[in-house]
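Q: This is the structure, below, for whatever I ask next.
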Amino acid sequence: MEPAPARSPRPQQDPARPQEPTMPPPETPSEGRQPSPSPSPTERAPASEEEFQFLRCQQCQAEAKCPKLLPCLHTLCSGCLEASGMQCPICQAPWPLGADTPALDNVFFESLQRRLSVYRQIVDAQAVCTRCKESADFWCFECEQLLCAKCFEAHQWFLKHEARPLAELRNQSVREFLDGTRKTNNIFCSNPNHRTPTLTSIYCRGCSKPLCCSCALLDSSHSELKCDISAEIQQRQEELDAMTQALQEQDSAFGAVHAQMHAAVGQLGRARAETEELIRERVRQVVAHVRAQERELLEAVDARYQRDYEEMASRLGRLDAVLQRIRTGSALVQRMKCYASDQEVLDMHGFLRQALCRLRQEEPQSLQAAVRTDGFDEFKVRLQDLSSCITQGKDAAVSKKASPEAASTPRDPIDVDLPEEAERVKAQVQALGLAEAQPMAVVQSVPGAHPVPVYAFSIKGPSYGEDVSNTTTAQKRKCSQTQCPRKVIKMESEEGKEARLARSSPEQPRPSTSKAVSPPHLDGPPSPRSPVIGSEVFLPNSNHVASGAGEAEERVVVISSSEDSDAENSSSRELDDSSSESSDLQLEGPSTLRVLDENLADPQAEDRPLVFFDLKIDNETQKISQLAAVNRESKFRVVIQPEAFFSIYSKAVSLEVGLQHFLSFLSSMRRPILACYKLWGPGLPNFFRALEDINRLWEFQEAISGFLAALPLIRERVPGASSFKLKNLAQTYLARNMSERSAMAAVLAMRDLCRLLEVSPGPQLAQHVYPFSSLQCFASLQPLVQAAVLPRAEARLLALHNVSFMELLSAHRRDRQGGLKKYSRYLSLQTTTLPPAQPAFNLQALGTYFEGLLEGPALARAEGVSTPLAGRGLAERASQQS
């Protein structure tokens, strides 16, 4: 028989039957499976069979032979129990640890089956004498035997038991028959030395056994623990009833959560259907080559649905399992109360009590989760941007045909590696009317060496022109109208090597790869496999024209803050970057001291995408002013705007909302690796602090698998470069003038440099990939760096050993004299580079700082020592992880 719905109001529904997390199939008729040997039952037989369906095995639905009661209160036959292993095949509940036996003989079900079998024989008029096999006429309730008239006379001659004719019993209902057989059960003394069973009415609570009068008198040690056995049975039945009543409250709580989860699953399905329909409607309006984007969006929606559905299904399954156990226990106690004998109650009470106690310990609150069905909003946003950008691109194509000046403006770079791919993309562009001549930089390759630019001139695309004025933009447009050759990737022979090197810059270093790789193209429309660069929302003082049709995939988020100080302090920032370049290289270098995370050495690390990540910090406010990330397919950008411009820019949002969009961008990928150019700079600690303020740092940790230090990696691949500033590397190897004020320009330069150097995820990057815990420890040590008691390089070395601020503070609190000395061994590599007069680890300054911190925040501020209360949350989290 198929499982019935979980909350069906039908009276014949059995709560102990198996259920499915989703809507189960309807019940099938039970005819054809009855084990009764009678081919023609009476009219009462089908009703009784339907009522006692709970006696069947709940796994195979056959009549249970040797029924076994599991700890989860499901009943199985012996065959299904042997095949189930160490867990219930119905609710998948494992056997409890320390249980003597995984299952109990269900003597209640076995006795009830035996009595029902006798009743069927009586009703079917095919009962035969137990002794002589003749047609039976009487039933002895004491011996539980069918007797013919002849055997009945002999039986009554010796035993004088109560026996009733079968004709009288056939007129009784099954309940009346079972009630009569139940009341005749007697309890005998548990002493096995009695020759004949002795009836008893005494129960010893010390021995937990029924005793006859003789055994009770001989057992003098438990004289005060003996009671009437009827009172003991009544007390145990009342205890089980009380536990059942308590479980009713849990049934209501679990039922409410179960209903909420069912509603959430339905809402999730409706949201999925609405999103898919919206996607299909919009995609029908675009041209043929955008259908690749439609498939990508549908797959992303389905992936999000599958991820959310699996999480909800697992919780729903857990709720179903607990509800099944609660209802099975309640039903079993009620049936035992109706049909079980006194001996059966005594035998099964302890097992039932343990199972019901475990059920009472279940808490539905721990199973509740914040059900989010709004996760499809980001796909709607991407769809809106895609549709609007394509529509604007078509309008721009018409204006470009009429305006040669607009048509000659260089477009954003994309990457098309194969010639046939380039021809296909070119054909699509010509079909849209977007194919125009574009100025390109020529990059040539030398056999055995590395690609270097033959010549380079400034090509200011809209994505990199944040710091260019209107005059410069106009000059750039005039310059770009001249006819320039397209970009050429060419393998040069040995004969022309010297001449080519003479025309190119001989002093320029070359990246350490032996294969010529095409840098990003600067013309052509976006292909489905190539990322496109979108428009950027600028401040009112940046009068730039946004990019055209190649900007479909980028999501632009404007965050509430200020960017005015970024423009004022750009020159000082460039000086700081230039002066600290050597120290950054030393700080960013690979370290052999750190222990690699197991996740980073995973053979499946190649499947984790690289996401190039950068952010800009305002020098005055020390807040995030820009944030950008890019992978092979899509880009994410955050531009800061003052709150005064919220009414002007429709996409202006708060910092919290912007960070949430960035977390959604990361969660759409499979735990990517974040590649940062200056990994150990002040940017990530500020970023961690912003996430900590909105309590989303844990979500960021789960969304990524580690951090890649891009600067030492590029330094390793191009050891002879004259400067490792990202702007100089982009100008040398990408023929690109990169704006240092743009986070998007930085991540695009990093991505294209890594493409040129053939950097791809895998075990070969393990020495440059750092776990989240190391960067979190580094962020927690920033108050010490800002207080000038711990150099940043030493903070990095401590972070590589997962030493956090709270660990240092705890060590000093335990031993104020020598508690910090043990951390000097982590800095042994640093001591060789310092002058003898300067200790590698200024224990005195650090101890003084902690002393002021322990004496009180007010005293510490009075002495001029900064108190790192703002970073305490990060410090505590890093300490727990380390």
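Note that Cβ sites are derived from N, Cα and C of the backbone, with glycine treated the same way.
Here's the feature list from Swiss-Prot:
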BINDING   C57, C60, C77, C80  Zn(2+) 1 binding site
BINDING   C72, H74, C88, C91  Zn(2+) 2 binding site
BINDING   C129, C132, C151, H155  Zn(2+) 3 binding site
BINDING   C189, H194, C215, H222  Zn(2+) 4 binding site
MUTAGEN   C60 to S  Strongly reduced sumoylation; when associated with S-57
MUTAGEN   K68 to R  No effect on sumoylation levels
MUTAGEN   C88 to S  No nuclear microspeckle location, no sumoylation and loss of intrinsic transcriptional repressor activity of PML-RARA oncoprotein; when associated with R-89
MUTAGEN   K133 to R  Loss of 2 sumoylations; when associated with R-65 and R-490
MUTAGEN   K150 to R  Loss of 2 sumoylations; when associated with R-65 and R-490
MUTAGEN   K160 to R  Loss of 2 sumoylations; when associated with or without R-65. No sumoylation nor nuclear body formation; when associated with or without R-65 and R-490
MUTAGEN   K380 to R  Does not affect SUMO1P1/SUMO5 conjugation
MUTAGEN   K487 to R  Loss of nuclear localization. Reduced acetylation. Further decrease in acetylation; when associated with R-515
MUTAGEN   K490 to A  Loss of nuclear localization; when associated with A-487
MUTAGEN   K515 to R  Slightly reduced acetylation. Further decrease in acetylation; when associated with R-487
MUTAGEN   S518 to A  Abolishes ubiquitination by the BCR(KLHL20) E3 ubiquitin ligase complex
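Each of these features: where is it, how hidden is it, and who are its neighbours?
A: The secondary structure of C57 (Zn(2+) 1 binding site), as reduced to three states from DSSP, is coil rather than helix or strand.
When secondary structure is read from DSSP and collapsed to three states, C132 (Zn(2+) 3 binding site) falls in the coil class. Counting every protein chain shown, 12 other Cβ atoms lie within 10 Å of the Cβ of C132 (Zn(2+) 3 binding site).
Within 10 Å of the Cβ of H222 (Zn(2+) 4 binding site) there are 13 other Cβ atoms, across all protein chains. H222 (Zn(2+) 4 binding site) falls outside any helix or strand according to DSSP and counts as coil.
If you draw a 10 Å sphere around the CB of C60 (mutagenesis position), it holds 14 other CB atoms from the protein chains shown.
The Cβ of K68 (mutagenesis position) lies under 8 Å from the Cβ of T75, L76, C77, S78, L81, A103, L104, D105, N106, each of which sits 6+ residues away along the same chain.
Counting every protein chain shown, 27 other Cβ atoms lie within 10 Å of the Cβ of C88 (mutagenesis position).
Long-range Cβ neighbours of K133 (mutagenesis position) (same chain, at least 6 residues apart, Cβ-Cβ under 8 Å): none.
The secondary structure of K150 (mutagenesis position), as reduced to three states from DSSP, is helical. In this view, K150 (mutagenesis position) is surrounded by 13 other Cβ atoms within 10 Å of its Cβ, with every protein chain counted.
Sequence-distant contacts of K380 (mutagenesis position), defined as residues of its own chain at least six apart whose C-beta falls under 8 angstroms from its C-beta, comprise T275, L278.
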Q: When a 10 Å sphere is centred on the Cβ of C91 (Zn(2+) 2 binding site), how many other Cβ atoms does it contain?
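A: There are 22 of them.
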Q: Distance check, please: Cα of C60 (mutagenesis position) against Cα of C189 (Zn(2+) 4 binding site), rounded to an integer number of angstrom.
A: 38
Q: Report the residues of the chain - excluding C129, C132, C151, H155 - with C-beta within 8 Å of the mean position of the site's C-beta atoms, for the recorded Zn(2+) 3 site, in sequence order.
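A: Close Cβ neighbours, site residues excluded: T130, R131, E134, A136, Q145, L146, L147, C148, K150, F152, A154.
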Q: For C57 (Zn(2+) 1 binding site) and H74 (Zn(2+) 2 binding site), determine the Cα separation and express it in whole Å.
A: 9
Q: Please determine which of the binding-site residues listed here (H74, H155, H194) has the lowest count of neighbouring CB atoms within 10 Å.
A: H194
Q: Any idea what DSSP makes of H74 (Zn(2+) 2 binding site), helix, strand or coil?
A: coil
Q: Name the one residue among C72, H74, C88, C91 whose Cα is closest in three-dimensional space to that of C151 (Zn(2+) 3 binding site); these are the recorded positions.
A: H74
Q: If I take the Cα of H74 (Zn(2+) 2 binding site) as reference, which of the binding-site residues C132, H155, C215 has the closest Cα?
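A: Looking at Cα distances from H74 (Zn(2+) 2 binding site), the smallest one goes to C215.
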Q: Write down the Cα-Cα distance for C91 (Zn(2+) 2 binding site) and H194 (Zn(2+) 4 binding site), rounded and given in Å.
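A: Checking the Cα atoms of H194 (Zn(2+) 4 binding site) and C91 (Zn(2+) 2 binding site) gives a distance of 44 Å.
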Q: To the nearest whole angstrom, state the Cα distance for the pair K150 (mutagenesis position) and C132 (Zn(2+) 3 binding site).
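A: With the alpha carbons as reference points, the distance is 9 Å.
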